[in-house]
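Structure first, then comments.
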Amino acid sequence: MKFGEHLSKSLIRQYSYYYISYDDLKTELEDNLSKNNGQWTQELETDFLESLEIELDKVYTFCKVKHSEVFRRVKEVQEQVQHTVRLLDSNNPPTQLDFEILEEELSDIIADVHDLAKFSRLNYTGFQKIIKKHDKKTGFILKPVFQVRLDSKPFFKENYDELVVKISQLYDIARTSGRPIKGDSSAGGKQQNFVRQTTKYWVHPDNITELKLIILKHLPVLVFNTNKEFEREDSAITSIYFDNENLDLYYGRLRKDEGAEAHRLRWYGGMSTDTIFVERKTHREDWTGEKSVKARFALKERHVNDFLKGKYTVDQVFAKMRKEGKKPMNEIENLEALASEIQYVMLKKKLRPVVRSFYNRTAFQLPGDARVRISLDTELTMVREDNFDGVDRTHKNWRRTDIGVDWPFKQLDDKDICRFPYAVLEVKLQTQLGQEPPEWVRELVGSHLVEPVPKFSKFIHGVATLLNDKVDSIPFWLPQMDVDIRKPPLPTNIEITRPGRSDNEDNDFDEDDEDDAALVAAMTNAPGNSLDIEESVGYGATSAPTSNTNHVVESANAAYYQRKIRNAENPISKKYYEIVAFFDHYFNGDQISKIPKGTTFDTQIRAPPGKTICVPVRVEPKVYFATERTYLSWLSISILLGGVSTTLLTYGSPTAMIGSIGFFITSLAVLIRTVMVYAKRVVNIRLKRAVDYEDKIGPGMVSVFLILSILFSFFCNLVAK
């Protein structure tokens, strides 16, 4: 789909006169080139630049006016909401209809914000594409020059966070008829009869504002301090992750080892924040019956360095807390035990700052209700804090001091920073056993707005990206970072609409001018990140329309032996290769998969040279039980054969005693083989190795030994008689 066609289909009718005149600019570019026999002059360049300036002024002015209008409308509705709420305790309280009118007005404002964000995004894409086309066709490089003009009129950089928070508060009041739910945001966390599930998703920057607006219609933005006006800095979260030079914690978390820990120091807000949280995250496998846990305690910033060095003791950390007596003694003792363990690990493993993560978080949750909690982290950035290359970035401090929360941290070298291209959505559900999540949540996580990325970790991504020369294994999502996660929108019940009508004009997936219909079709069928574990069930292969006819894909060995058999020069060599092929088939498996005809596989995603992709593997408890049952079954065969041997040895004739030797040897061989196979399987399962667990030798070996034992016993008796 050409961008001009996409623009004409996606434009909002009310804003149609204010869009970039992309087709006119494209026509001007092509006509001037054709009139000058493909030559581009400085005069033509000046004229084209003036046309771009006119379009930029038009778009920027409209965005500025519309943005001011939205803020004015929000302010007016805020006054109406406050007035309506004050009347609740009067003699003439407002009716339900009054709140419904306010809710409709806010829904209309939400639609305006959505349309304005879409308008800005589409026009910015238009400018980028026409400049790219200009540079490609004329040979003049306009992009860096015009980028300065775009930055001077940044209609595409409007931040809607403050607006989203304000609208969320007002919408929550209107939706609850002036009685918004209040309570502890952490309530409900200790109830037991719940199924807790956490899933993570990537969100393309084009979809961030729309996603926020959709969520706030169902959950309010969680504001921790309602007594102060929201500021941009309030949403900032910074974490310093610790590890040693061997990256032991990184590899433990990457492999999801049982008991793998992550240690970090975290603070909320700007650099003036005095309270630092010392946190430890511990991974637990499902088979242990325990849940992964995060534990933390607070520490004053001035004591952090001494605590990490062991100079500031645990008793000193909690001396004031003990003296005040505001918390139960058992809780204080638990915190002291946690602090002691963290300090011990820090010193023993020689942990030091390695990676910093920074992001602005928007949290959505009903206060006092932990059933659905959603957080959206934007401007995610990872920064190096280590000294592994000989550069002491922290200067023996617990964090580097040359940056704060001034994203995008332009003062840093490119080798020290990784600006993550997507936002990270985290959905935490807590439902009754057997209960489905809310319908709107299911639609949201299944929509085109998000891309599932199971087990995504900021710490793992930061280390794998910034310390690429030190790591051998990388997370499964890293080779896919260049894959476009945008997908064509599908109709849902959660899309942003104006009250009283439906708006299905959205089609937010942008294609380059050179893109053709084949690419669009490929995107329609694309499963996104092909290594996502949950998605692999449904998207094992990217397939064309399938039929019932299956075709066979043979292994390399099978194909080799088939060629040898066909090209055999004499019957003896042919028979030889047939026998070898038979044993290869028996010991190495069929290695033949029946797949629908027309299926194709995506083989473009590969690990970088010298790296291995670590895919998280979940080992169910039943795997261990099945291994033990198999071991006990073989053990019972060994015991049975041993019992036969012992019986013949004890109660049989002298000839039978000699015949029992065969059964004894068979019993011993089965026992040794069983123990070896069991030990090998347990180790492979514990290490989550992708190996063949089938025992191809055992059954045949037992059968052969048993036959030989019977024949030997029969022969002994035959000779004796």
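Cβ coordinates come from backbone N, Cα and C, glycine included.
Substitutions noted, but not modelled.
As recorded in Swiss-Prot:
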type	residues	note
DOMAIN	1-148	domain 'SPX'
BINDING	K200, R264, R266, K281, K294, Y359, R361	ATP binding site
MUTAGEN	R264 to A	Decreases nucleotide binding by a factor of 2.5 and reduces catalytic activity. Decreases nucleotide binding by a factor of 20 and abolishes catalytic activity; when associated with A-266
MUTAGEN	R266 to A	Decreases nucleotide binding by a factor of 4 and reduces catalytic activity. Decreases nucleotide binding by a factor of 20 and abolishes catalytic activity; when associated with A-264
MUTAGEN	E426 to A	Reduces ATP turnover and polyP synthesis
BINDING	E426	Mn(2+) binding site
ACT_SITE	K458	active site
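Overlay of Swiss-Prot annotations on the structure.
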{"residue": "K200", "record": "ATP binding site", "Cβ within 10 Å": "18"}
{"residue": "R264", "record": "mutagenesis position", "Cβ within 10 Å": "24"}
{"residue": "R266", "record": "mutagenesis position", "Cβ within 10 Å": "16"}
{"residue": "K281", "record": "ATP binding site", "Cβ within 10 Å": "18"}
{"residue": "K294", "record": "ATP binding site", "Cβ within 10 Å": "10"}
{"residue": "Y359", "record": "ATP binding site", "Cβ within 10 Å": "22"}
{"residue": "R361", "record": "ATP binding site", "Cβ within 10 Å": "18"}
{"residue": "E426", "record": "mutagenesis position", "Cβ within 10 Å": "16"}
{"residue": "K458", "record": "active site", "Cβ within 10 Å": "21"}
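In the three-state DSSP scheme, the residue listed as 'active site' falls into the helix class. Residues of the domain 'SPX' (1-148) grouped by DSSP class, helix first, strand second and coil last, total 125 helix, 0 strand, 23 coil. A gap of 11 Å separates the Cα atoms of R264 (mutagenesis position) and K294 (ATP binding site). A distance of 10 Å separates the Cα atom of the residue listed as 'active site' from that of Y359 (ATP binding site). Whole-number maximum of the Cα to Cα distances across the ATP-binding residues K200, R264, R266, K281, K294, Y359, R361: 20 angstrom. Between the alpha carbons (Cα) of R361 (ATP binding site) and R266 (mutagenesis position) lies a span of roughly 13 Å.
Taking the Cα of E426 (mutagenesis position) as the reference point, the closest of the binding-site residues K200, K281, K294, Y359 is K200.
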